[in-house]
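Some notes on the structure that comes next.
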Amino acid sequence: MGACAMNPQALKGSAMLAAAMLLASGAAMADVAPQAKAPTIAKELQQAKTYTISSPPTAPLEMAKPALPALSGYTDAAMEKKIVRAKPGKISIRRMMQEDALKDFIGGDNKMAEWVVRQHGIPQAIFIDDGYMNLKDLLGKVPKQYLSETSPGVFLAKLPIVVGRKGILEIDKKTQELRLSQEAGSFLINDGQLFVRDTKVTGWSEKANGPALYKSPKEFRPFLLAWGGTETYISNTKMASFGYANSKSYGVSISQYTPNMAKVLKRPEPTGWIIDSEFSDMWYGFYCYETTGFVIKGNTYKDNIVYGIDPHDRSHGLIIADNTVYGTKKKHGIIISREVNDSFIFNNRSYDNKLSGLVLDRNSVNNFVADNEFYRNHTDGITLYESGDNLLWGNKVIANRRHGIRVRNSVNIKLYENTSMANGLTGLYGHIKDLTDTDRDIALDPFDAKVSLIVVGGELAGNGSGPLSIDSPLSVELYRVSMLAPTKSSGISFNGVLGDRQEEILDLLVRQQKAVLIDPVERQTELQD
């Protein structure tokens, strides 16, 4: 689709750009003129004098690229094998009160009023329990005022549909489209096993006789939520017009139960796969909370409202691969935030998003970000906030409006063989920031105002204000980094603490082809292993 058409162009453009800059920069790499220092950076110069420049051995920097997880097992055929159809399920219509899976939507703050108004009475839901049910089988078993076939294969649901703890619901190609009524307050809850394959599920406005298109954050729109202990599998499906600004109602959400309920229910973390599907006009394209091993592969997330893909709190072991994310209207294409650890983000394309292409945020550590393309995002290509011990390898970060790669308050960030080119500001920008006077909850999201980087290989070329700027680093190690001139200058210039020692650094890095270690004199702190 859009991505396929645009991707080769972006890469072709970057190759042409590189060739043009090689010609334009001429001997920029061999003959770098030190720039006159403006008086305004006196403080930086004073800091710079407290750093030593040395050439460490290169052997410890030579690292083989870690293996990425195989994706061949995550297929529709493998999904099909997981469906147990042996035991027919039971269907009932029950009141929404007293149901664990619905407590979050019924409890305090007069939450029940929403459903009373939409259903014109005591709120009810359709429940599938104790076995397998195909959505088409619900017809005839559920009164027509709650679920009807409006044209062949097109179903309109006017109540929430809940897959019970031992329930299995399959929505497949027998369903051309499932429409969840916005006016009647329909949504989909998985508390068991849910399979959505070869179909279409849409938040539907009966009034407009069309999708429940986004109008405002607080306006109810149908959504899908899977709770703790569940498995959710979606393949070759189009989902659109889900979600709004209300807890767990964001679009497609996979979430452990809330802490108080989780203590009582003791259900394991939820999991599942979403493959080869398309999500558009969602408040969040994907959200998860305390989720394990979830796979998001080969999907398109386009024109969603706040985020495309948003794994959150303490989710881990995720695979986010081969996705195309573009046109996110309010924030980032992909963001992992608050202790989302030990995950793989690779072979994705994220472009034309309102803020960054990818963000690693709030102490998300030990993640491997490889072989992605982040381009034409309206702020940074890749942003790391307060998230140390991450490895970025072989990413192409091109023509983003601000920095290519920005690293804030994050230590032991390893950047291998990345290309950061033609970005509006800096190719690679490392800095510290004191967040104590912000609205941040420091107990929930602690931070250290420290930054340290290892940069090996790759290319920093043609960025608007220079290849590299690092402010107050704990340490920086550079080796085999190719740098070409920024667009606004005849030669390379470093900003931040590197500026004062630029000639020394470039002599080692470019002319002598050695590694460079920039280390504060006062601490000489080693990078944490």
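In case you wondered, yes, glycine gets a Cβ from its N, Cα and C as well.
Long-range Cβ neighbours of H312 (active site, proton acceptor) (same chain, at least 6 residues apart, Cβ-Cβ under 8 Å): Y287, C288, Y289, I336, S337, R338, V340. Annotation comment: Swiss-Prot describes H312 as active site, proton acceptor, evidence class similarity to another entry.
Quoted from Swiss-Prot, the note on the mutagenesis of S337 to F is: Loss of function. Around the Cβ of S337 (mutagenesis position), 22 further Cβ atoms fall within 10 Å across all displayed protein chains.
Swiss-Prot lists D361 to N among its mutagenesis entries, and the accompanying note reads: Loss of function. Mapped onto three states, the DSSP output places D361 (mutagenesis position) in strand.
Taking Cβ-Cβ distances under 8 Å and a sequence separation of 6 or more, the neighbours of R408 (mutagenesis position) in its chain are T383, L384, Y385, E386, G430, H431, I432, K433, V451. Swiss-Prot documents R408 to C as a published mutagenesis change and attaches the note Loss of function.
D361 (mutagenesis position) has a Cβ environment of 21 other Cβ atoms inside 10 Å. Look at H312 (active site, proton acceptor): DSSP puts it in coil.
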